[in-house]
Structure formats: structure tokens, C-alpha cells
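To start, the structure under review is shown below, and the notes come after it.
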Amino acid sequence: MKPEKLFSGLGTSDGEYGVVNSENISIDAMQDNRGECHRRSIEMHANDNLGLVSQRDCTNRPKITPQECLSETEQICHHGENRTKAGLDVDDAETGGDHTNESRVDECCAEKVNDTETGLDVDSCCGDAQTGGDHTNESCVDGCCVRDSSVMVEEVTGSCEAVSSKEQLLTSFEVVPSKSEGLQSIHDIRETTRCNTNSNQHTGKGRLCIESSDSTLKKRSCKVSRQKIEVSSKPECCNISCVERIASRSCEKRTFKGSTNVGISGSSSTDSLSEKFFSEQYSRMYNRYSSILKNLGCICNYLRTLGKESCCLPKVRFCSGEGASKKTKYSYRNSSGCLTKKKTHGDKERLSNDNGHADFVCSKSCCTKMKDCAVTSTISGHSSSEISRIVSMEPIENHLNLEAGSTGTEHIVLSVSGMSCTGCESKLKKSFGALKCVHGLKTSLILSQAEFNLDLAQGSVKDVIKHLSKTTEFKYEQISNHGSTIDVVVPYAAKDFINEEWPQGVTELKIVERNIIRIYFDPKVIGARDLVNEGWSVPVSIAPFSCHPTIEVGRKHLVRVGCTTALSIILTIPILVMAWAPQLREKISTISASMVLATIIQFVIAGPFYLNALKSLIFSRLIEMDLLIVLSTSAAYIFSIVSFGYFVVGRPLSTEQFFETSSLLVTLIMVGRFVSELARHRAVKSISVRSLQASSAILVDKTGKETEINIRLLQYGDIFKVLPDSRIPTDGTVISGSSEVDEALITGESMPVPKKCQSIVVAGSVNGTGTLFVKLSKLPGNNTISTIATMVDEAKLTKPKIQNIADKIASYFVPTIIGITVVTFCVWIAVGIRVEKQSRSDAVIQAIIYAITVLIVSCPCVIGLAVPIVFVIASGVAAKRGVIFKSAESIEVAHNTSHVVFDKTGTLTEGKLTVVHETVRGDRHNSQSLLLGLTEGIKHPVSMAIASYLKEKGVSAQNVSNTKAVTGKRVEGTSYSGLKLQGGNCRWLGHNNDPDVRKALEQGYSVFCFSVNGSVTAVYALEDSLRADAVSTINLLRQRGISLHILSGDDDGAVRSMAARLGIESSNIRSHATPAEKSEYIKDIVEGRNCDSSSQSKRPVVVFCGDGTNDAIGLTQATIGVHINEGSEVAKLAADVVMLKPKLNNILTMITVSQKAMFRVKLNFLWSFTYNLFAILLAAGAFVDFHIPPEYAGLGELVSILPVIFVAILLRYAKI
């Protein structure tokens, strides 16, 4: 938009209004400290509680009332009186003087009209506002609207406030798009039924004048000073519309649709001066930001650095804590969707959603039906009767979700506390299955975690957690996977602390404990140390270190189970004493006391089992282990009650067992669960890669002072010192010192790696004898350790095929046990009556004892845990040796590897080509210069080698345009004089018959040809060195009977020479292979079309090891794709296994870990089958001379699960 077009048509008019140079004001406000701005506003309210006054009109007359000030403003608005009353000095505005920051009053240009819908008096703006139509609710941000991409809606105060010069009050507001892609036109803004219109009945001082002009909404309001607008913006792709938006915003030129032209005063000379000023201002800002857009590509980051509002569409901000800050500069909403009014400090009020603190709650249908509010706002200094009309939008529940503030999908991670077996996991999956908004679900019993993609248009996280809590007994908590977090200890109650003003960069607060707050923040805006030390108005301190959420959830659940078990033991001991003491067991008082204690155990300790079993039956249609516990313990307890009743009436039953059976049964079950949880928690924690993270760092400030700090307080820009033999706290670049670093625990590299200035160091590695000064490059939560741990966790969330088999067996196990129990009960009644000649009552009692024992001694959990516990340990063991399994299926099949296919360059070789011979024809300098211009910037190893070689010889690159790389073939471009330049593989360029090319190929070199207009100008012979462990790895793989292959896009001579050195058959190599040909070759092997007849008995398992982008298709096609870490990110994403260090012997590590893991899985299956078989036979009385007493059957879970966990843990100490 051209400046002259923007300001055309301006002239004199009867209606006049004031103009404020908002560029100067906004820069001054944005550069000011936020806390200082807020402090000033508080002081201003304390000194002047009169309302809005004009700086020149009213400040010099302190006794003026708000009504008098407003009356003068209306006189200016309607009669065009002396403009100096309003302080509208254009010269001051233009020169950036003090008056540019003074409060100014916007005059209105027509008389008030009554809005027919709400009955509110609204000042007309000489346009559509007079009709009371929809435009009265349209507005724009900072006087500028998104013309073709989106429109932002802003709720601002329409009230008058007294402020001193240069004081900028901070107004909180939210902006909400009505569609996920943003509003496409001003017609997308529509008015909705307001909640509690009583609060909006009076607009005497709160006038909001809105009209539209040239498809751009313009807004003006009665406002002393331009308020700083705070939004949370998500930068989008910036374009020229952003430049126009910023330029318009800087000018603060308010134009309205209609025939009435608006000027600064009634004087034509003043109008001309004003128009000239705004035109110049617009042009200056337009040119400035056009240049920034051209150079940086994104203006948002530049504005963010300056503390300014983004030029792109803002998004809604939310607080997921228990309450939002009363002083925070942002507004928040809860799931109720209702706007309420909440008292804050002083005489401020805030439109809020916290129904718990509401003075009133909206009862309109718009709030009861809508889950989302259109607009929230902070109103300063006035009561609800003075709040002007709220600009709201149409209900948008189909487009906007409270948790994310937009449509689309969001990746959610939930911690799940309370899962103990695969039955629990199956129940969780069924509960998720009832939710249409959940997709891509992954659950992990071992990690106690669930991940899924949430369709925000169909539900929120709160809805999901509410449904899960209703249908299952587990406890859920969302784990944040965005930004950074830090826990701090606050000096008073956490619920009060969240009402403190939030520093810039803080996005969310969450109450962890009574006086511990978890802060979510953007580390690029504010560092953790600054946040803790200087971010708050009250002193806070960093909280004690807590484990990763997945481990922390397990710890908390372990504590709960431990406390419950301890209580059960305490209550059971007196029962056992009274039952086993001969002098006490026959007394009614003793038995009555036992009954009371047993009842507490049955309904307090074992009570959750009842609820869990009922939820599983009702909501998930599952019969699980909890049902067996409920049936067995209930039978024992009811039998004891009945037996006690007979004893009281003087007809005791033959059995002497009373309440000790049910009580001891419950207690032993709890002991078994506690020990199992403890072993499982220790197992997971022991192989956690995050345990390698150091806990402290030595910070070096600008003066050289050294301070030891908690590692969580590191922030961008820090320099830390690494002492000899200490662990490196986080990733960084060495800026001073030299040493050798042991990276074995991170990369598996056994030899120390030399480090010097500009070397990269990674978190978790151990420094040698030297001292290093390192500049931080990655924060602890995003460093190498965290990245590796994330990939390992992803593998733990996947399930191998063998796990599906185990789950299927476990699902039939409980119904089978119930059937065996019924059969056992019936058989023992028959045996008691027919064989043992017992009375019917005695036969029934005996049958009940055997039935109870069968129910409780069996353990389906051992079958479900046999696979996942081993795979979790295996993935951790492999990670500590530099091998990252990205899926459990890779662990399952790697031990069956039958073929290993290698890419040559960068995989079998170092990937660092060197030029050994050069042939240049014609003008040598010109050819080399053109070639350097062509290859410079191309990331292919050959192009990089050529460019490096030419630069070392002092060649200067010529300008080459239209450069394009064709993967696996060539790179081409055009010289400044129009010459067609090509370089690359001689075969694809059609020069393989050139004598120089043939000579180089015969010698086994890789050949690079350079042609100009189709004629060969230069030929380069290159060679690459084998990796140090290539020969030994190939030999060991061959000894295991694995077939070896080489695929390469390189020349045939170089590939065959490499194969000969490694002893690989010529029939198993392919040269000049394109990515598609590599994929086809691997596919033939996988499908058995390229295998020996001896290997046709089972499907081949093919491992393809590559590093480049051109290997990505092959990595996907193979059974297992292995990526070398120094390769491209595309290849890394396509791979199933990632090698942290480019060492080929890691392939052997991968296969060995898989072999040992699968051996332990089979061993666990064997144990689970053996245990359940013999335990059930013993419990059912199959052995005449021996059977398990029912009170000791509760040890079954302990006896069955501990060996499984023990076998898995032994993998840590296996020789790999």
C-alpha cells in the first residue's frame, strides 16, 4: 500500500479528532521495564482516582472531576472548539517531544446513537456506526487490521484515566480468530449474545467509535494515552502485508469509512501539516520494515527482540494452573467459558473465568452452550457500570479449543499413575477408544505414560482426562512438552502466589505442592536464573530437584502403595497375634476386635480393588486381576463373618479360621505389589539416560568470577567452567582450554576425544585432565542427553509383535482362572461328600478354601510384564553403548538379521574425499573459478571435497546462477555470461568414454567431471579412506553367516575396489545406483527375490546402513534402517536405529542386544507358564500331601513377578 494512497482524501471536516504519534509512545513503553510500568500505574491510581483526564485540560487543574473533563471533551467533539484544550500539538507529535507521550483525548465526530440490540449509547463515527449495525463491534489492533489474511479483535478500556506524562497503562486482552486459519475478511466478525449485559449498561464515559474504510477496520476510543498492547503471538510467514500493518500502526492514522473526512483540526493548513507528517512517517516506517523483511525474512523475531508486538496474528493465551494472576498482563479462560467479574487489588476489577471467585456467573445461553469465550479483558480503574461495550465474536466451539487456542491437532503426553499389569493397559486403551478426538495412541506400562494426538475441534485435554478418570481408577497429569519449566519455592501459599504479576516470557504457572510452583517459560525471552533471581516482586528460590515426570510419577505411585501396604501390615499384626494365641482365639471379644480390624482392611485397603474391578466391567468390559482379588478376598471375608456368626450362637463350624485369612491375604497382596513396583521403578531408573545429567555447573561471569549454581539455572549466553575429571553439564563450544573428554557413556566411543578451542562438547561426557571454559549452546532440558532420552522413550512406547501375543494370552487368562475355580469348587464338594464322607457344610467349607486359593495364587501380570520390562532395559543398555532403538520392533527382529547392506561413501568410508589428481583443459583459472562457483554451497561429499580443494589453491569463485543439484547424478548452473555448467558423475554426464575419465576409473578412483556447454573442461580423481573398524566389522558379520552388500552411486571402479578390500562378492555390489535403484535392490532382498535358495525358509531380515539424504528411501524400505549420526537429518528421521557415533561395530552391538533381550523374553515366558501351572495345581489340591493355604496365596504375585524383573535387570551386566 502506497503512503499517498493511504492518506488520500483527507481534508477538513466538521468532525475532528485528536491524533497521537503512537510510534514514539509505543517504543517508549516497550523499552520501559514491565514491572516499572505497572508500578507507575499503581502509584498513579493511588494519587489520582478521578478517572480519565486530558494532560493539558485536566492535569493542571487537579480538582476537576471526571464529568467536567468529559464534558469539555464532548464540547470539542461536537462543536470543534479550541483544539489546544485537548493537547493536540502536531509539532510536538512530529518532533517526538514530551507531548507525544502525554495523554490525549479523542473527540467524536457525531452525536450518540442508541444500539437497538443492547440499548447501549454508542458514539457514532459519522458512518455505519449510526445504524447500530455489526460494525459497531468491529475493531482492529493498534489502528491497523489484517486486510487479506486475518482480523484481530481487541477489547480495550473505554474509560477515562488520569495518567502523568510518559506513563503507559498496561491493558490485558485476548484476540481470538474465528477460524483456524484466521479471519479472511471483516465480515467474519459477528456480534454474539453478551453474557450479563447489566455490566455494560452505561457507556457515558466509555465510548467506542468504529467504522471501516477500504476493507480495513479502524478504531478509536476515549483514551488518555496509547496503551501498550500485550499479546502472545505465534510468528507466521511475514509478507508485505505485515510491513503495511506496522507502518500503519506506527502512524496511528485513524480513517473512517464514509463521506466525512477527518483531520486534525478545522484548519486546512493544519490538515495539510498533519497529512504531510503522517505520510512521511508512513513512508519512513514502510521503507524501514521492507528492508528488514528482505534481509531477515521474518519481522516477528525482530519485533520480539525489541519487546514489540508481533506483526502476525496473535493466539489466545491460557493458564492451566488453578488460577490466573490478578496482575498478569494476559487474560485467561477456563473450561466453563463464562466470563465472570473478580475483585482484584485496590478498586481494579477483572473480567475473569474463575468461577470459584466469581461475584456473578453468566446465565445466558451463549455461556452454557459455548466452551470458548471470544474475548476477555482487564478493566482498570472503573466499575462494571463504566465498562464500555465488549467487542465479541460468534461462538466458535467447532473451531477453537481452550487448551490450545486453535484448531488442528496437538500432541499430548499424559502421565498415568496406578497401572500395574497389562490388564490395566488394556483398560486404558479401551477408555481412550471411546474418544473420537484421540488419534495415534501410544501407551507404556513401564513408563506409566500415554501419548496421543488430540483433535482440538472435537475436545480438550480436560475433557479427555475427565473421561479417563471416570472410566478408570488411574490418576492423570499432563506433561508439558513445550518450552522450559522450573520449580520454585515461594514464600507463602502457592494459590496466592499465582496472582502475582508474571514476568515477560512466563506462559503458565502450576501448583505442585503447597508452596512450590512450576513455572513454564520461554527461555529465549527470559532465562531461568533471571526468572528466579529478578523476575518476581517477592523472593523465590529454586525447589529441590525432582526426577523426570515419567520417573516421578512412578515414585509417587510407589510411595502411595508403600503407605497403604504399611497401614495394612500394622492392622494385620494384631489380628494374627489374637488368632495364633491359644488363650485369646476362643474369646468373643478377641474375635470381635479382629472383625473390626479386618473390616477396615477389607474396605479401606482393599476398597480400591472393588472400584477398579467394577469400572473395568462396566466401562471397559474387561475381567482383570483386580476381579480375582475382589472375589478371593471377599469370599474369605464373608466366610469369616458367617463363621463368626455361627460361633456367637454356639454352633461353631469345623474350621478354626476366622478373620486372619482375609486380612493376611490382602496384606500379602499389597506386599507383593509394593515389592514389584519397587523393583520395576528401580529397573527403569537404573537405565535412564537422564541419570547422566550433572546437577551443578560453575558459572563464569563477565568479570571472571566463578559461582557454582544449580544446572537448572543455566541460560543462553552463559559461560561455564569444566574442572578436570568432572562431568560436562550441558552442550556447548569450548572457548578456552584444552583437554581430552571421555564420551563413552553418551556415544559408546571408548577412546578419549581431544577437545580444544571451538570444539563441541556434549552433556554427560567426562572431562579429562585439562580445564575447559565452555559457552553454552543448549539448555539442560534440550541437550544431547535429553534428545537421546526422548528417542529411547519413543522406543519404549512402541510394542513388538510378541507383546501382542502376550497381551492376547493375558486377556484369556482371568476368565480361564475363574472357570478353573468353579470346577475346583464343584469337584471338592463332590470329593468331600462322596469320598471323604464329610457333611455338606464341611464339604462346602473345604471347597471354598480351595477355590479362594486358586483365585488368588494365579498371576496374569507375569505374562504381561515378560516382554515390556526386558525391552525397556534393553533400550537403555543399547543407548548407553551409543545405539538408539527408535522402535521396539527393531529390538525384536535385529537378532534374526540375514543381510546387511552398506552405503559406501560416509558409511564404509570416512566420507571425507580428497582430490588425488586434477586434469584441467583450456583456461585453467577460468575453469576452476567457474567450478568453484558451481560447487560452493553444495553439501554432497564430492562437491564439498572439490570446493575445499579449489579454495586451498586460492581460487576465487565466479557468480553462478540457477544452481540445482540432482540427487545422485549432478549439479548444474549457469554462468554470468550464459554458459551451461555441469558437474558430477561421469556416467550421468555422458563422459565415461573420455580417456582421462577411463584412466581414473581403472585406478579405482571416484571421478568428478566438469563440463561447460557439454564439453569436458576438468576431470578430478578422488579417493576416500575406509573407516578404521570397517574390515573387522565385516569379518565378524560374515562369521555370523550374514550376507553383505554394497550399494553406491559412485563409479564402478571405486566401488569394486572397495568391495575387493573388504572381501565382498562382486555379485553383491551395485554402482551408479540412484536412490530409487537402491530401494528396489533392498526390496528384492526383503521379498526373497535376491537371496540364495538356502535362505528361502524364512523371510529375510535386511539391515541397511546409510547416512545421506539419498539413502532415506532405502532406510525406509529395509527391515531395519540404521543411520550414522553424522549424516543428514532426513536419513535420521527415516531410520529405525540411530548410531550416536559413526562406528560400524555398533551394528554388532545392535544385533547382540537384540539376541540377549529375546533370550530373556523367552525365559520369562517359560517361567510364567511354569509358575502358573504348578501354582494352580497346588492351590487346587492336585497334590494329595501338599497344598497352599489360602492366607499365603497372596504371595503369588511377589513370587511370580520378581524373577521376571531380576532376569531383565541382568541384561545390564551382560557382555555385549
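Using N, Cα and C of the backbone, Cβ positions are placed for all residues, glycine too.
In Swiss-Prot this protein carries:
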type	residues	note
MUTAGEN	CYS298 to Ala	Abolishes copper resistance but not cadmium resistance; when associated with A-300
MUTAGEN	CYS300 to Ala	Abolishes copper resistance but not cadmium resistance; when associated with A-298
MUTAGEN	CYS311 to Ala	Abolishes cadmium resistance yet retains the ability to confer copper resistance; when associated with A-312
MUTAGEN	CYS312 to Ala	Abolishes cadmium resistance yet retains the ability to confer copper resistance; when associated with A-311
DOMAIN	410-477	domain 'HMA'
BINDING	CYS421, CYS424	Cu cation binding site
ACT_SITE	ASP903	active site, 4-aspartylphosphate intermediate
MUTAGEN	ARG970 to Gly	Confers localization to the plasma membrane and cadmium transport function
BINDING	ASP1107, ASP1111	Mg(2+) binding site
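For the recorded site, CYS424 (Cu cation binding site), the DSSP three-state label reads helix. Here the recorded positions are ASP903, ASP1111, and the one whose Cβ sees the fewest other Cβ atoms within 10 Å is ASP903. Geometry remark: CYS424 (Cu cation binding site) versus ARG970 (mutagenesis position), CA distance 56 Å. Other Cβ atoms within 10 Å of the Cβ of CYS421 (Cu cation binding site) number 24 in total over all chains.
Note on CYS300 (mutagenesis position): other Cβ atoms within 10 Å of its Cβ, all shown chains, come to 20. Proximity to ASP903 (active site, 4-aspartylphosphate intermediate), defined by a C-alpha to C-alpha distance within 10 angstroms, is shown by the following recorded positions from CYS298, CYS300, CYS421, ARG970, ASP1107: ASP1107. All protein chains included, CYS424 (Cu cation binding site) registers 26 other Cβ atoms within 10 Å of its own Cβ. Just so you know, of the recorded positions CYS298, ARG970, ASP1107, the Cβ with the fewest other Cβ atoms around it within 10 Å is the one at CYS298.
For the domain 'HMA' (410-477), the DSSP-based tally of helix, strand and coil residues reads 23 helix, 25 strand, 20 coil. Mean pLDDT for the domain 'HMA' (410-477) in the predicted structure: 86. When the mutagenesis positions CYS298, CYS300, ARG970 are compared by Cα distance to ASP1111 (Mg(2+) binding site), the shortest distance belongs to ARG970. When the Cα of CYS300 (mutagenesis position) is compared against those of the recorded positions CYS421, ARG970, ASP1107, the shortest separation belongs to ASP1107. Cα separation, CYS298 (mutagenesis position) to ASP1107 (Mg(2+) binding site), rounded: 32 Å. When secondary structure is read from DSSP and collapsed to three states, CYS298 (mutagenesis position) falls in the coil class.
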